[in-house]
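Enquirer: As a natural variant entry, N39 to S appears in Swiss-Prot alongside the note: In strain: SFS 3.4. For the natural variant L72 to V, the note given in Swiss-Prot is In strain: Zim63H-16C, Zim63H-34C and Zim63I-7C. Here the residue is the original one, while Swiss-Prot reports the natural variant H73 to Q with the comment In strain: Zim63H-16C and Zim63H-34C. Under its natural variant annotations, Swiss-Prot gives K75 to E the following note: In strain: Zim63H-16C. The note that Swiss-Prot attaches to the natural variant P76 to T is: In strain: Zim63I-7C.
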Amino acid sequence: MKAIIVFILFISSVHAMSKCNQAIYLNLDPHCGILPDCNLDGPNPSYLKRVSCERKENGKPGFIELIPGKCLHGKPRCSLK
């Protein structure tokens, strides 16, 4: 019984750590996450949406726009978190 309670508490604490639980799909559909001062290439929009959410949780701005294709050179790479 104690093991079940510990397991439930563990799962609850892991879930409470992040609100960014969107599924990341495995399809290859390159997109670029755009911010005024940086860009980030991602394998697909779901990946970039999750990175954007995690950035917001860490007090950084989320992506303004996601555009199809790879990012253009000229801006630095955005940090993941």
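The count begins at 1 with the first shown residue.
The backbone N, Cα and C atoms fix where each Cβ goes, glycine too.
For all the noted positions, this structure keeps the original residue and models no substitution.
Please go over these features one by one and say how buried each is and what sits next to it.
Expert: Long-range Cβ contacts of N39 (variant position) within its own chain (separation 6+, distance under 8 Å): C32, G33, C71, L72, K75, P76, R77, C78. The DSSP secondary structure for N39 (variant position) is strand.
DSSP classifies H73 (variant position) as coil under the three-state reduction.
Note on K75 (variant position): other Cβ atoms within 10 Å of its Cβ, all shown chains, come to 15.
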Enquirer: 10 Å Cβ neighbour count around P76 (variant position)?
Expert: 9
